[in-house]
Amino acid sequence: MQKLLSLPSNLVQSFHELERVNRTDWFCTSDPVGKKLGSGGGTSWLLEECYNEYSDGATFGEWLEKEKRILLHAGGQSRRLPGYAPSGKILTPVPVFRWERGQHLGQNLLSLQLPLYEKIMSLAPDKLHTLIASGDVYIRSEKPLQSIPEADVVCYGLWVDPSLATHHGVFASDRKHPEQLDFMLQKPSLAELESLSKTHLFLMDIGIWLLSDRAVEILMKRSHKESSEELKYYDLYSDFGLALGTHPRIEDEEVNTLSVAILPLPGGEFYHYGTSKELISSTLSVQNKVYDQRRIMHRKVKPNPAMFVQNAVVRIPLCAENADLWIENSHIGPKWKIASRHIITGVPENDWSLAVPAGVCVDVVPMGDKGFVARPYGLDDVFKGDLRDSKTTLTGIPFGEWMSKRGLSYTDLKGRTDDLQAVSVFPMVNSVEELGLVLRWMLSEPELEEGKNIWLRSEHFSADEISAGANLKRLYAQREEFRKGNWKALAVNHEKSVFYQLDLADAAEDFVRLGLDMPELLPEDALQMSRIHNRMLRARILKLDGKDYRPEEQAAFDLLRDGLLDGISNRKSTPKLDVYSDQIVWGRSPVRIDMAGGWTDTPPYSLYSGGNVVNLAIELNGQPPLQVYVKPCKDFHIVLRSIDMGAMEIVSTFDELQDYKKIGSPFSIPKAALSLAGFAPAFSAVSYASLEEQLKDFGAGIEVTLLAAIPAGSGLGTSSILASTVLGAINDFCGLAWDKNEICQRTLVLEQLLTTGGGWQDQYGGVLQGVKLLQTEAGFAQSPLVRWLPDHLFTHPEYKDCHLLYYTGITRTAKGILAEIVSSMFLNSSLHLNLLSEMKAHALDMNEAIQRGSFVEFGRLVGKTWEQNKALDSGTNPPAVEAIIDLIKDYTLGYKLPGAGGGGYLYMVAKDPQAAVRIRKILTENAPNPRARFVEMTLSDKGFQVSRS
């Protein structure tokens, strides 16, 4: 998916180097010099320039349909946000959200905008190849996006207060046909909107437009002068947009014929970053979106919430009076005096005595190899107007007054005087000392002769010239140097900073690239989750450095295990023989299929975010496939047998019992289960000298026999549910009185003991019967709330035969997959956290579809689950599995490999019973290997059962 950016001309050449992105995926240009094209003409220019570079001999139409593209308009003079005019508003650094995990310390408006646009384009129908958006907004969507209809033009809008809509475009739809655009308005008055509301609904245009290839070609045609290749001014919104709809405001035969769909952005939020004031107000709004202290990791309380400092060194204390403050890429020395309503950008390291009046901003721009341009301005300055007009202000006062206070006349100025943006008034100096003196004179000390003399002898630049000539590499280098110091400070002050909620994978790359020492080990009294993050960050830094990282990584997993074990460390067990000498306890369980939300149950993600999973318990070929038999034996030892593996082991000592970490051992699970039941010293309420002594006190030895009538690596939660079945049978045998919830919680701990990791959904999925939505809150005590769902879609004759389960004969062990994904969870990887958040929301959609009894929607959502699993782990769908799917996918509504994927079983939702017959025939005749076969699945209405002989 290619990104096309329209940028300030000075940024175009250095963008790829500064942002460290490749040129193939990112195309940049600027509007032609001296031409105003509007957003429509600018879109045409951007597409034409990209086509000229990448067409490779194809026609424009062929090139257009070749791939999807995101166009971002981020050029312009940025008169109302001068502090970020040289580097473009789209690259404005944005502070990490105090309530969000997985963000980057170096994030900017572009990196925050892009994920939503990419998500929209991934959902767009095949004929929609072009998305157009603005570069000075940040748009969030808190809910899953709806499906995107087939149309020539698709626009997103927001339900907003009418007063806000008066500043933007508005989509009006007849109340009788809300899905159709009736017409569009540009910046309507409140009176117009009030009149309109009687018959119409209106959405505010948020500037996200998707165009079909036909719509693009018409837009480009309208952007050119008639019978000419020369572009003219044509606005996407006020020209093209007003010609759209059933009753368009502009008559245009071709544009009028385009079909239009208007979509409300689900859970949409709109933050504008177009002006200096909005820079602060929008950042404040997004930071204050969440007040729930449980979601805010750090313990820092700012003197004033409207106070943002990043990539900076501040040597003065900040207080509540310093409201509406933005300091970025700057050094504020100990002799500075600041007030409120400031934006301070680009200030190099200094030792100035500088007083900044309230409402005044300071911008320093590197020019050439050594020069600095001093640009003070007012927070409300708009950088337009004739210099003699009293409404034209600099530093918040009329420009003429600013001049007269400093004993300057208009003859001291060079260049135009009809537009403040074009007047050369800002001096360039070559030393930090001179920079401080001239700023004092320009800001608050107009009588400072030394400062005036520097101004008079300096070369001067206009705002336009500053943007055109700024040395952006120096600007970025200074920012990076400040950020190096910030990384160190954030790590040291982790309790009061956002450090351990950042994307630590990104942090590790920065630490290595910048040559920073890795953070020190956290003390034992630090928060457990912070210690886990700390260890995994250290491991990632060592790995990137090519050093041995495994001890640090293992320490992170050990801390996670310890945190989960803490939950039962004070609930030690005293097992008592609770059967007759000739009795056998028989436990059996179904397996589970995860329909949506799998992975969100896995620690540590579930511990800091909670999880949502929809799954169902199933029996195979008419029986629960996991069975455990426990009976007393005369000798005081433990006998372990596996029917399916044909193995046996006798355990006589505590050491032998606690040797359960060996992956692949047939008896790891029963050893760990018996340990948890109180037969190991760590979990026993009574101390014994030996296992034999304990068993004598118990009254018998123990014989445990396992039967797993299902292949390993099946993806049906076999190991977890087998563990629960063993725990459940031992619980009954030993009179421990655990309920099903306790059994499942101890299974989670058992898996940590085995070092295989894993979440809670497998055991709850099998132990609890039927179809259910399982949900947990954040915290180490993961005890899901269970909501049982109707089983109509799985048991009704119309649908029962449409659920197919096919054993592929391909196996894959989940441990390696788990370790990789869990490591990413430890590191707050933004890619993984975003996917997991989508999965969590997706589980609620699945829950809704099952409750509504919508079979088609259910099948579609199963398919979406599969797409999410593939995005999370590329190894989920190996070629051998894809080959099987290719044979039958046209007959399904959805399909997935349960569990971690990569092999095991393939679950399919056939479109109808006839399609199910066809699928059975195809796969029976084209079996990929001798082990592949269909297995009959039925919904389990009992879950885990235990009985006695």
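The backbone N, Cα and C atoms fix where each Cβ goes, and this holds for glycine too.
GLY76 to Ala appears in Swiss-Prot as a published mutagenesis result, with the remark: Almost complete loss of fucose-1-phosphate guanylyltransferase activity. For the recorded site, GLY76 (mutagenesis position), the DSSP three-state label reads coil.
What Swiss-Prot notes for the published mutagenesis of ARG80 to Ala is this: Almost complete loss of fucose-1-phosphate guanylyltransferase activity. Cβ neighbour count for ARG80 (mutagenesis position): 20 (other Cβ atoms within 10 Å of its Cβ, all protein chains included).
Mutagenesis annotation in Swiss-Prot: GLY88 to Ala, described as Almost complete loss of fucose-1-phosphate guanylyltransferase activity; the structure shown retains the original residue. Counting only residues at least six positions away in the same chain, the Cβ atoms of LEU7, PRO8, LEU11, ALA74, GLY75, SER78, GLY135 sit under 8 Å from the Cβ of GLY88 (mutagenesis position).
When other Cβ atoms within 10 Å of the Cβ of GLY597 (mutagenesis position) are tallied across all protein chains shown, the result is 28. Experimental mutagenesis is annotated in Swiss-Prot for GLY597 to Ala, with the remark: Almost complete loss of fucokinase activity.
Under its mutagenesis annotations, Swiss-Prot gives SER714 to Ala the following note: Loss of fucokinase activity. Neighbour list (SER714 (mutagenesis position), Cβ cut-off 8 Å, at least 6 residues apart, same chain): VAL591, TYR807, PRO898, GLY899, GLY904, TYR905. In the three-state DSSP scheme, SER714 (mutagenesis position) is classed as coil.
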Any same-chain residues 6+ apart from GLY76 (mutagenesis position) with CB under 8 Å of its CB? Would you list them in sequence order, or say none? PRO8, LYS89
For the C-alpha pair, I'd like the distance in angstrom between GLY597 (mutagenesis position) and ARG80 (mutagenesis position), rounded off. 45
